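First comes the structure, then the notes that go with it.
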Amino acid sequence: MWWRVLSLLAWFPLQEASLTNHTETITVEEGQTLTLKCVTSLRKNSSLQWLTPSGFTIFLNEYPALKNSKYQLLHHSANQLSITVPNVTLQDEGVYKCLHYSDSVSTKEVKVIVLATPFKPILEASVIRKQNGEEHVVLMCSTMRSKPPPQITWLLGNSMEVSGGTLHEFETDGKKCNTTSTLIIHTYGKNSTVDCIIRHRGLQGRKLVAPFRFEDLVTDEETASDALERNSLSSQDPQQPTSTVSVTEDSSTSEIDKEEKEQTTQDPDLTTEANPQYLGLARKKSGILLLTLVSFLIFILFIIVQLFIMKLRKAHVIWKKENEVSEHTLESYRSRSNNEETSSEEKNGQSSHPMRCMNYITKLYSEAKTKRKENVQHSKLEEKHIQVPESIV
């Protein structure tokens, strides 16, 4: 029993002296300075180390481990290591770790969340007119490059706040997004107003507001109608009046209206309709058209490259055949010339040898004939010489 009590008494101070394993969350806006603090109660024979979310060492005690000057040492002592990261970006998000080395190794994790506040909203209005004479106003409120996605609502006549059809489009990195909210107004009064309100965590309770007054839209429509009427009277050619505020003629039937699914809110001055598919459908069509065009161009380019490669291969085969034929012809010509020279030399050698033999035989025959004549003449002279003395006697 006493042994257990003593063990517990020795264990509690060690736990208080060491760095507790826990996770802390820090939220910071993009462009601000991030401060990371690591504090322990131990003061002797201990070391502190900060690690990036990717696992690289930032500082080991007061010694920097990275050449990146983005991380700066704020304070170092035996029981504290604090660093700063100025001008924070979305790439600095993640879980940073502080390691405390003493008799054992303990870890403190700091989860850093970087917020990107939305830009000032842009509000656009357009009038759509159908063949049956009905018309409605489409309001689009958009903001760009925010993280996380903002919340967009519509304030009708300073009394009622509703939500429209919201579309979020994330950028290629998957972090920031562009948000658009669409609201369709079927009926409105001249003094009616609509405000686009944007809320976001990075705004810290503040709101971004883009107001719209329908009296400006009515004034623009009346001005455009008067100008068109004057032009029609002067040219004696009646025309239908159009609005300069993005007026669109819609030739579709009421079946399209049945396919639209919105939230409907009625007011004494306003009847609203939220269309979450209006902007998405148009962008989807344009995206499909662009993708089809790019695919067709890539296919044409692929065919051209294949034809060029085939032409190069054909030319290479023809050149190779011609080269082989020329080499074969040259070798045959060389072998033929060598054979002719060899045969001519053999013929010359064979014809000269009999001639030499004939000349030698002729020479021997002539010499033998000459000697024979000389012997005959000599024998005749001897016979004459012998016969003369006998006659004298």
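In case you wondered, yes, glycine gets a Cβ from its N, Cα and C as well.
What you are looking at is a predicted structure, and each value in this text was computed from that prediction instead of being measured.
Under the heading domain 'Ig-like V-type', Swiss-Prot lists 18-114.
What Swiss-Prot records for 118-210 is domain 'Ig-like C2-type', and it gives sequence analysis as the kind of evidence.
One mutagenesis experiment catalogued in Swiss-Prot, PHE56 to Ala, is accompanied by this note: Reduced binding to CADM1. Severely impairs interaction with CADM1; when associated with A-57, A-67 and A-101. Just so you know, the Cβ of PHE56 (mutagenesis position) picks up 11 other Cβ atoms within 10 Å once every protein chain is counted.
Record note (Swiss-Prot), mutagenesis THR57 to Ala: Reduced binding to CADM1. Severely impairs interaction with CADM1; when associated with A-56, A-67 and A-101. The unchanged residue is displayed. Secondary structure at THR57 (mutagenesis position), as computed by DSSP, is strand. Counting every protein chain shown, the number of other Cβ atoms lying within 10 Å of the Cβ of THR57 (mutagenesis position) is 14.
What Swiss-Prot notes for the published mutagenesis of LYS67 to Ala is this: Reduced binding to CADM1. Severely impairs interaction with CADM1; when associated with A-56, A-57 and A-101. Long-range C-beta contacts of LYS67 (mutagenesis position), restricted to its own chain and to partners at least six residues apart, with a cutoff below 8 Å, are absent.
Sequence-distant contacts of TYR101 (mutagenesis position), defined by Cβ-Cβ distance under 8 angstroms and a gap of at least six in the same chain, are SER46, SER47, LEU48, GLN49. For the published mutagenesis TYR101 to Ala, Swiss-Prot gives the following note: Reduced binding to CADM1. Severely impairs interaction with CADM1; when associated with A-56, A-57 and A-67.
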According to DSSP, which kind of secondary structure is LYS67 (mutagenesis position) found in, if we only use helix, strand and coil?
coil
